[in-house]
Amino acid sequence: MMNVITVVGIILSVVCTISDAEGVDCTLPSDTGRCKAYFIRYFYNQKAGECQKFVYGGCEGNSNNFLTKSDCCKQCSPGKC
């Protein structure tokens, strides 16, 4: 029974990772969005060729928006960060 649960967990993790990666467009500029919160996030700066910090307002924006620099690197510049 534990093996079945482990396999199901692995499959769900893979499916979630694949679906997250599909909607990311690393060519978009950073986009704060319309809200007024102050969240430090990371975006891939295509001109600079690296992930950089920006302030996210908490809503809207675009898919070039990551919680960590590591997440940004994995999605947009694997092997370079």
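Note: Cβ is positioned from N, Cα and C throughout, glycine not excepted.
Here's what Swiss-Prot has on this protein:
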| type | residues | note |
| --- | --- | --- |
| DOMAIN | 26-76 | domain 'BPTI/Kunitz inhibitor' |
| MUTAGEN | Lys36 to Ala | Decrease in potency to inhibit plasmin |
| MUTAGEN | Ala37 to Phe | Decrease in potency to inhibit plasmin |
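DSSP labels the residues of the domain 'BPTI/Kunitz inhibitor' (26-76) in these numbers: 8 helix, 15 strand, 28 coil. On the 0 to 100 pLDDT scale, the domain 'BPTI/Kunitz inhibitor' (26-76) averages 98 in this prediction.
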